[in-house]
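So that you can see what the record holds, here are the features copied from Swiss-Prot:
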ACT_SITE  D110  active site, proton acceptor
BINDING   T107, L108, G109, Q224, T226, K230, R257, G302, E326  ADP-D-glycero-beta-D-manno-heptose binding site
BINDING   C339, C342, C358, C370  Fe(3+) binding site
MUTAGEN   D110 to A  Loss of catalytic activity. Loss of CARC glycosylation. Severely reduces bacterial colonization of the gastrointestinal tract of orally infected C57BL/6 mice
Amino acid sequence: MQKSLATFFISPPEIPTQHGPDNILYDFNDGARVLLPEGKWHVRLLDADSGNILFCCDINNGWVTSSKKYFVRFRIQVFRQGEDSPLLDETLNLTDRDVLISFPTGTLGDLLGWFPYAERFQSLHQCRLECTMAQDIIDLLAPQYPQICFSTPEKPRTTEPYATYRVGLYFGGDTNNQPVDFRQVGFHRSAGYILGVDPREAPVRLNLSAPCTIREPYVCIATQSTCQAKYWNNGTGWSEVVAHLKSLGYRVLCIDREAHYGQGFVWNHIPWGAEDFTGSFPLQERVNLLRHASFFIGLASGLSWLAWATGIPVVLISGFSLPDSEFYTPWRVFNSHGCNGCWDDTSLNFDHKDFLWCPRHKNTDRQFECTRLITGTQVNGVISRLHASLMKQGDKACLTKGTNNEQGL
């Protein structure tokens, strides 16, 4: 069963959308762009904040574009050759302008991690912002952000934006689409750097108004992911965790989309003893279920981000990414005694087509040891401390409605 990895960005308009004097066209839809008619021109692209000249040239006609595509407060100057005063002098100003932020589609965790930076961007610049993303995520977020226009990449509403920014994961040491490699700052925080806003993380806003429909205390788990490196590859880990949760009095609900997932000869299955709540449900239904869970246990994947946004504690198990690669949770489970952190290694490039990607130890007995060495005992120890923290509050509601994720150990 192959998951869809459909993902694409909105391309810039074929010609710049802004009209300057003497038929000069310009915009900021792929960095700074200038299209010049026949003439003798001198063009400068500057960083307006530092005053540094980033590029200058003499040109008779054609295009001048910046190499940097992320947010820079560009200043475009176009002179007639030999003249001291610019004919066009435009400094990027997004206030009351049509701006597009293009996100990839099909990546729940990425979008939930990135989107708060788009809201921060709109609030800072007071622009007319449109964001493109997958429809199921639009359905989840749009009611909470009325000041932002949402659309799918196939049907953008803004056809002539003043500026466009493309938030995504850029590999291979790319510093034209991102000012700092996402693997050095955490993939979600890279959106803050691309958009030029405060990179501190924040959860998305969600509709948390649904009532609790399950009387017993319960914990939600999600065990599936998009590649084997993201799984918890300890053979008995999940079985030990489910048994421990039941001994503490919790129902254990598995809320993955698929009960079984894999490729080729490697398949992963719903843990024995967990209740099967799997299926392709609207994201809001998952929110309704998570909101009243005592806590959530999962991987470095989208449902962990969704659980975090509902405000419940998240036990996050990961080894292929470093502890600061995702949102902060005091209940992070990481084992430093083996190979780890390949996702965040800037000398490596993740291979999306290799389901068994393990760049340092593939086809050896050390393959996936980053999570294989995370034992059920280690995870159950974190669960026991979290459970004790909930019990210590002396509020029975904490067991059924959860508690804020920022509580310490």
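Here the Cβ of each residue, glycine as well, is placed from N, Cα and C on the backbone.
Overlay of Swiss-Prot annotations on the structure.
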residue	record	DSSP class
T107	ADP-D-glycero-beta-D-manno-heptose binding site	coil
T226	ADP-D-glycero-beta-D-manno-heptose binding site	coil
R257	ADP-D-glycero-beta-D-manno-heptose binding site	coil
E326	ADP-D-glycero-beta-D-manno-heptose binding site	coil
C339	Fe(3+) binding site	coil
C358	Fe(3+) binding site	coil
C370	Fe(3+) binding site	helix
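Burial estimate for the binding-site residues (C339, C342, C358, C370): highest at C370, by number of other CB atoms within 10 Å. If you compare Cα positions, G109 (ADP-D-glycero-beta-D-manno-heptose binding site) sits closest to C342 out of the binding-site residues C339, C342, C358, C370. The number of other Cβ atoms within 10 Å of the Cβ belonging to T107 (ADP-D-glycero-beta-D-manno-heptose binding site), over all protein chains shown, comes to 22. Around D110 (mutagenesis position), the same-chain residues at least 6 positions away in sequence with a Cβ under 8 Å from its Cβ are F103, P104, G168, L169, F187, H188, G302. Nearest by CA distance to C342 (Fe(3+) binding site), out of the binding-site residues T107, T226, R257, is T226.
When Cβ atoms from all protein chains are considered, those within 10 Å of R257 (ADP-D-glycero-beta-D-manno-heptose binding site) total 16, not counting its own. In this structure, the C-alpha atom of C339 (Fe(3+) binding site) lies 18 angstrom from that of E326 (ADP-D-glycero-beta-D-manno-heptose binding site). Within the same chain, residues at least 6 positions away in sequence whose Cβ sits under 8 Å from that of E326 (ADP-D-glycero-beta-D-manno-heptose binding site) are G113, G186, H188, A300, S304, W305, L316, S318. If you compare every pair of Cα atoms in T107, L108, G109, Q224, T226, K230, R257, G302, E326, the residues listed for ADP-D-glycero-beta-D-manno-heptose, the longest distance is 21 angstrom. Within 8 Å of the Cβ centroid of the Fe(3+) site, not counting the listed residues C339, C342, C358, C370, the chain contributes A229, G319, F320, G338, N340, G341, P359, R360, H361, Q367, F368, E369. C370 (Fe(3+) binding site) and T107 (ADP-D-glycero-beta-D-manno-heptose binding site) are 23 Å apart (CA-CA, integer value).
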